[in-house]
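Notes follow the structure.
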Amino acid sequence: MNYLVNYCKISFYFLMSISLSLFLISLKFLLMDLVYFIEWEILSLQSMSIVMTFLFDWMSLMFMSFVLLISSLVIFYSNQYMEEDYNINRFILLVLMFVMSMMMLIISPNLISILLGWDGLGLVSYCLVIYFQNVKSYNAGMLTALSNRIGDVALLLAIAWMLNYGSWNYIFYLDMMKNNIEMMIIGGLVMLAAMTKSAQIPFSSWLPAAMAAPTPVSALVHSSTLVTAGVYLLIRFNDVLMNWWMAQFLLLVSGLTMFMAGLGANFEFDLKKIIALSTLSQLGLMMSILSMGFYKLAFFHLLTHALFKALLFMCAGSIIHNMKNSQDIRMMGSLSMSMPLTCSCFNVANLALCGMPFLAGFYSKDLILEMVMLSYVNVFSFFLFFFSTGLTVCYSFRLVYYSMTGDFNSSSLHPLNDSGWTMLFSICFLTVMAVIGGSMLSWLMFLNPAMICLPLEMKLLTLFVCIVGGLMGYLISDVKLFFTNKALYFYNFTNFVGSMWFMPVISTLGVINYPLKLGLYSYKSFDQGWSEFFGGQMVYFQLKNYSLYLQEFQSNSLKIYLLSYMLWFIILLMLVVLVN
């Protein structure tokens, strides 16, 4: 076991040191406005050369530093969380492969090398989702892999289309993509790929299903790697989104995703799925502000969200670990008494998610909402932004109400306490980052902050929405023994909203089961029904009837001759009468 512990610690120290180094280098690149474009010639054969390209700027270096920071803390956290697992060695290697794939995607200005990282993420995520080998995990892994395959196909088509232009380095063609109609096809395909990876409507169903993976994987995947890959790719292709119809389409889809995830989380009782739906809501927020042209704001929220979302998952993992793998929040309650440190960190992460002033989420989320108020958006988009913000606060307060207040609803013989120092170290480190990360990044990234001049009512609108959302979260979860749950009064609505607008059913049964049933009905109606009746069997029966009819003629020859003689005699008689 000591060998495995050291294995985790070596990975932790190695990744943490690289993360700090990259962060300092990214600050230098940011302040001096440096960009390094590196070409590495892998193979040169006569007139042919294979060249690998890397793009290092402040954005890629800073994102890599955050990915490595969270990865190192997740691996250190896994040292205790997965201590009873025999295959922890394999688990750490899979996580490292996952991080390597993400690195490849971040520093690539070339669609081919992006596809390597993109496919690497898809493949390793499948291996991690099915890590706990049971039927539910296999189904979730298959749904994750097949949903992401659509994006892979879109990227392959974009690569094929770029053959028309002589290079796969998309970064040279971004200006061309804004005006050239044929290059807009590449932008559309990349947008489709990003929508599948970042789980936008109609590809949202795989993200909550991926919660079948171990909790440390969820902390890594849903904070800074897999789901943010699509957002990061669109940040790189942000010039393409200046095309008005693509931007309008993305704004509508991402706004609806944000709204759908916020509503769904208010009717969910699985702890990890609630946090997964909050990730989906924040991804919709990033995509929508990106479609409005504020790519730096989207990147800023991407980084701050990575900090508090990883913290949320780690605290949830600690709670699940102590609850003996129970994830139902109705079984929890009064956890703040038995796990005070974990619950304190959990509440800090929740408040950062809600946009509580001076925490990490406030600096990015409040800025995004103020820029929305300054921009020219219609009432529907405005409603989606602010209503979704209220829903975020609503499900966060509901989650705290169910899990941390009231009475303990599980076995009374179940001792609970804070986890060991290994898990608590990662949790406390990220708590500090969730408190100071937003202000630190805002001072570093926006050297000349924009002047935002708004009336007092609009300035206070965000705070008002958060307060109303918190009150609603308390009221809808206030359930007593003599007071039924209000959701039961609207069962059909609850069923529709709680199942993510039936998207998991449509994505699985809708793609496989219903077409198969349609084929079965067609087979019975046409192949075994009308076509068989009018086709093969009908021809056989008709020929058989004609044959029998003709045989009747042959067997009754005397009668037929007499009948024909009489007919012809009558006809001749009539002709004679007519002539005379």
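All residue numbers here begin at 1 and follow the chain in the order shown.
Cβ atoms are placed via backbone N, Cα and C, with glycine included.
Within 10 Å of the C-beta of Met32 (variant position) there are 8 other C-beta atoms, taking all protein chains into account. The annotation that Swiss-Prot gives for the naturally occurring variant Met32 to Thr reads: In strain: GMMK6.
In the three-state DSSP scheme, Leu116 (variant position) falls into the helix class. Swiss-Prot lists Leu116 to Ser among its natural variants, and the accompanying note reads: In strain: Muheza.
According to Swiss-Prot, the natural variant Ile181 to Val carries the following note: In haplotype 25. In the three-state DSSP classification, Ile181 (variant position) falls within a helix. The number of other CB atoms found within 10 A of the CB of Ile181 (variant position), across every protein chain shown, is 7.
Following the DSSP three-state reduction, the secondary structure of Val190 (variant position) is helix. Under its natural variant entries, Swiss-Prot includes Val190 to Phe with the note: In haplotype 38.
One natural variant named in Swiss-Prot is Asp239 to Asn, and its note says In haplotype 39. Cβ neighbours of Asp239 (variant position) (same chain, under 8 Å, six or more residues apart in sequence): Leu174, Asp175, Met177, Lys178.
Annotation for Val377 (variant position): same-chain Cβ neighbours under 8 Å, separated by at least 6 residues, are Leu251, Met292, Phe385. Here Swiss-Prot describes Val377 to Met as a natural variant; the accompanying note says: In haplotype 24.
According to its DSSP assignment, Asn378 (variant position) is coil. Listed in Swiss-Prot as a natural variant, Asn378 to Lys is described as follows: In haplotype 24, haplotype 25 and haplotype 27.
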Spatial neighbour of Leu116 (variant position) that is closest, considering only the variant positions Met32, Ile181, Val190, Asn378 and their CA atoms | Val190
CB contacts for Asn378 (variant position) [other CB atoms within 10 A, all chains] | 10
Around the Cβ of Leu116 (variant position), how many other Cβ atoms lie within 10 Å? Please give the count over every shown protein chain.
-> 15
Counting every protein chain shown, other Cβ atoms within 10 Å of the Cβ of Val190 (variant position) number 26
Taking DSSP three-state, what's Asp239 (variant position) in: helix, strand or coil?
-> coil
DSSP output for Met32 (variant position) maps to helix
Between the variant positions Ile181, Val190, Asn378, which lies closest to Met32 (variant position), Cα to Cα?
-> Val190
